[in-house]
Amino acid sequence: MYPSNKKKKVWREEKERLLKMTLEERRKEYLRDYIPLNSILSWKEEMKGKGQNDEENTQETSQVKKSLTEKVSLYRGDITLLEVDAIVNAANASLLGGGGVDGCIHRAAGPCLLAECRNLNGCDTGHAKITCGYDLPAKYVIHTVGPIARGHINGSHKEDLANCYKSSLKLVKENNIRSVAFPCISTGIYGFPNEPAAVIALNTIKEWLAKNHHEVDRIIFCVFLEVDFKIYKKKMNEFFSVDDNNEEEEDVEMKEDSDENGPEEKQSVEEMEEQSQDADGVNTVTVPGPASEEAVEDCKDEDFAKDENITKGGEVTDHSVRDQDHPDGQENDSTKNEIKIETESQSSYMETEELSSNQEDAVIVEQPEVIPLTEDQEEKEGEKAPGEDTPRMPGKSEGSSDLENTPGPDAGAQDEAKEQRNGTK
């Protein structure tokens, strides 16, 4: 059945030699024709070629970044001619060849495939094992054992068939296989109904691709019979529609959108914090600090020097009244008044300081601007002074009842002050 020269070769040596060869080197040793991968249209390309306008295709291409339809193909023909990284063999439990597609693959691959399969000690249903492709254009052969249904299927049959595809795809990922072709598993002499088998195959591969689309370039559904071709063509439109985006890609885009909005949300949170800090800053500005205390001390010194009006008990003296009383207060300076006013101002300042420390919003007393008197004004004030019967008390205000009731200096002191002013004049 096989050429005699192939029987004499040791399969291990042949496998090692073939796996080291480049694609061009292997092509020189092909014994049959082959079908390169680039000649097999993807499902997306095939659907575009069926009466769709170029404008629609351009729109779809721009909208669909990564479509699963670019990863799958439907091909009707001989699986042993496909030049892909691996083909899947619907094998029996012994892995020693049989009827249907299993026999075709063994015959095309040569005796070394059978020799290696004997070394694998069979395979359980739903599992898969991998060998070299030998004389096949495919680099590897993945052997999987499907369930025997005999026309009647149950949950166990469906699970076993799905596991055939899952275990085969696991080997694809582990061996860095970029292109693989699947036949119809268990639909031949094993009697699994064609349509349910196609649904399981398409659904299982779609779920795997959604998570591992970057692991492969192409998965080919290779059918031989017309009935299977019609079923797959119909079902692929349902499972792999042209505008069916990669689910994982959509998740990635959602993450990217969230990352883009993240900094903006962070900014807004930071801005809100800054605004709250600013608001807190405005509230704390009114609390008296060292600078305000110094200002109060300066005001105190000015009061001592110029006998200005004083606020008592935390009440603010009316500015207009203080402006009117200010010149007269300067005119009636005397040693006794200065001592008395100094004492009162000190007690008033202490009371004001206590109140300001207890209040949240301190009231900063603004002192009126003091305009020094010129010589002419002093002379006029001096002329006006003798005509006055009683001097006006410095620091007198409408709201200070204590100052109004305070007795003035004795008459002798007043006469003495008048004589001094007249003598000066």
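Note: Cβ is positioned from N, Cα and C throughout, glycine not excepted.
Here the domain 'Macro' (59-240) returns a mean pLDDT of 93 for the predicted model. What Swiss-Prot records for 59-240 is domain 'Macro'.
Under DSSP, I185 (substrate binding site) is assigned to coil, being neither helix nor strand in the three-state scheme. Of all the Cβ atoms in the protein chains shown, 25 others lie within 10 Å of the Cβ of I185 (substrate binding site). According to Swiss-Prot, the feature substrate binding site maps to 77-79, 90-92, 97-102, 185-191, F224, an assignment based on experimental evidence.
Within the same chain, the residues at least 6 positions away from N92 (mutagenesis position) whose Cβ sits under 8 Å from its Cβ are G98, D102, V145, listed in sequence order. In the three-state DSSP classification, N92 (mutagenesis position) falls within coil. For N92 to A, Swiss-Prot lists a mutagenesis experiment annotated as follows: Reduced ADP-ribosyl hydrolase activity; when associated with A-102.
Applying an 8 A CB threshold to same-chain residues 6+ apart, the list for G100 (mutagenesis position) reads A90, G188, I189. What Swiss-Prot says about the mutagenesis result for G100 to A is this: Abolished hydrolase activity and ability to bind ADP-D-ribose.
For D102 (mutagenesis position), the count of additional Cβ atoms within 10 Å of its Cβ stands at 20 [all protein chains shown]. When secondary structure is read from DSSP and collapsed to three states, D102 (mutagenesis position) falls in the helix class. Listed in Swiss-Prot as a mutagenesis experiment, D102 to A is described as follows: Reduced ADP-ribosyl hydrolase activity. Reduced ADP-ribosyl hydrolase activity; when associated with A-92.
Here Swiss-Prot notes a mutagenesis experiment, H106 to A, with the remark: Reduced hydrolase activity.
G97 (substrate binding site): 18 other CB atoms within 10 A of its CB, across all protein chains.
Checking Cα-Cα distances from H106 (mutagenesis position) against the binding-site residues (G77, I185, G191) with a 10 Å cut-off leaves nothing; none qualify.
Neighbour density for A90 (substrate binding site): within 10 A of its CB lie 24 other CB atoms from the protein chains shown. Compared over the binding-site residues G77, G188, G191, the count of CB atoms lying within 10 A of a residue's CB peaks at G188.
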